[in-house]
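Visitor: Below, the features straight out of Swiss-Prot:
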MUTAGEN   His15 to Ala  Abolished ubiquitination by the SCF(FBXL17) complex
DOMAIN    33-100  domain 'BTB'
MUTAGEN   Asp34 to Ala  Abolished ubiquitination by the SCF(FBXL17) complex
MUTAGEN   Val50 to Ala  Increased recognition and ubiquitination by the SCF(FBXL17) complex
MUTAGEN   Ala60 to Glu or Lys  Abolished ubiquitination by the SCF(FBXL17) complex
DOMAIN    135-236  domain 'BACK'
Amino acid sequence: MGGIMAPKDIMTNTHAKSILNSMNSLRKSNTLCDVTLRVEQKDFPAHRIVLAACSDYFCAMFTSELSEKGKPYVDIQGLTASTMEILLDFVYTETVHVTVENVQELLPAACLLQLKGVKQACCEFLESQLDPSNCLGIRDFAETHNCVDLMQAAEVFSQKHFPEVVQHEEFILLSQGEVEKLIKCDEIQVDSEEPVFEAVINWVKHAKKEREESLPNLLQYVRMPLLTPRYITDVIDAEPFIRCSLQCRDLVDEAKKFHLRPELRSQMQGPRTRARLGANEVLLVVGGFGSQQSPIDVVEKYDPKTQEWSFLPSITRKRRYVASVSLHDRIYVIGGYDGRSRLSSVECLDYTADEDGVWYSVAPMNVRRGLAGATTLGDMIYVSGGFDGSRRHTSMERYDPNIDQWSMLGDMQTAREGAGLVVASGVIYCLGGYDGLNILNSVEKYDPHTGHWTNVTPMATKRSGAGVALLNDHIYVVGGFDGTAHLSSVEAYNIRTDSWTTVTSMTTPRCYVGATVLRGRLYAIAGYDGNSLLSSIECYDPIIDSWEVVTSMGTQRCDAGVCVLREK
């Protein structure tokens, strides 16, 4: 070869792996092994240099003046033979097989032998398995073994899923101190203090004799002044544990005073009157009927923490009379009217795909629907009623995102467009609407276990195009049109007593209004007041039974889809 060739360092990608494979073959054939690890009377031949290179534990054992330094056999205590085999496989192959069955033995053993790679793999596996039923146990397990990242992940998970976590045995078996630590946390994500109070009562009831004296200490971390007066009088006052404790009664009286003496609230500020930080939730408003007198494709996002609006990518098809729900970090925009025909198509916003999200189409409904009601229950989306351009529907269908498929369910008793659909206590409620002849005040509910609809107590006012949302244990119905007037009135349905009450009216009449719950308050979004389209948004505080206008969108609209998304 002619010319001058400069020297060059060349590194192969397979050299280290090849050496590991060769050393593993030598181990399995007991060739050149210079130490035997003995665990539960089972011998594991190995190479000191390999063990020392992978583990600070073995490095210290074989390089210091410990008694094991020159011994051909080393007894390893505190782990099983099967676990030792998994760990040795990792040392020689870089691969570890972690399962639900072995992780509780594997992680402590990895900590003992200081195998950082195995410890990390176990922590990542446990984090992937976090669930409301096990997150508290995983948190304690992580703390015991100084797995800081896993402990923090489990703690955040328990805060994020607090209402579900407290339903499981791990919560009931916590010590008083552990319950205090959880419920005093600002970061637990609850729509109200109701699940916090109920969690404390259920924990005490599990072992009444031993725990009853702990109730006053725990109750001081429940932010009772932030509960509604109705809940305080109907639920808390009726609780025997509360009536029997003077200290508990004092805390209840403080909450009542907060409501009865608003002029004293500034003097009563403290940990119990401070709202929890809750989830980082944002409000999305999608499509609708805009100021150009036609359907629009504009999507706006409102962050209540910063009180700022921003635009997201537009939906692919302009729609009014549209329904919208959120499910598993995705927003679904369902049906509607594009100015020419009613739609069965459905678009989805994958909000986690990138900064602004990506819209794509999913399976269309079986029926074209504008002004349909939509809600979620479990992992499914339910859509009922609506108008297809020629008739109003009684039908309901359900979407399973796991298989991208819609299926028809039992029909409602009454055909409805412009009705509200909402879930409460595992039951779907459909409220009001228009049947083609009359505006309705009737309400029916669907039991997913039986597949049947039944009537419940009707609303006081006939309403079509009202906003509907669940807050605490009440279904709120806001605004709408009664056939002659655009409404500002609001009524609330108590799901426990099957009864309606009237609450304070909105500041503005709103028909074709969106309604949703954000950070423990009810929001009424945009709509039509009988003269003009609205961009304003008002917020209802159930604690003081009062509405206030909080912000305005950049776009005037009605008939829009509205939902809340929990940001990562």
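Note: Cβ is positioned from N, Cα and C throughout, glycine not excepted.
What's the neighbourhood like for these features in this structure?
Guide: Secondary structure of the domain 'BTB' (33-100) per DSSP, as helix, strand and coil residue counts: 28 helix, 13 strand, 27 coil.
The Cβ of Asp34 (mutagenesis position) has His47, Arg48, Pro72 as same-chain neighbours under 8 Å, each 6 or more residues away in sequence.
Of all Cβ atoms in the protein chains displayed, 21 besides its own lie within 10 Å of the Cβ of Val50 (mutagenesis position).
Summarising model confidence by region, the domain 'BACK' (135-236) averages a pLDDT of 93.
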Visitor: For the domain 'BACK' (135-236), what does DSSP give as the number of helix, strand and coil residues?
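Guide: Helix (H, G, I), strand (E, B), coil: 75 helix, 0 strand, 27 coil.
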Visitor: In whole Å, note down how far the CA of Ala60 (mutagenesis position) lies from the CA of Val50 (mutagenesis position).
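Guide: So the Cα of Ala60 (mutagenesis position) lies 13 Å away from that of Val50 (mutagenesis position).
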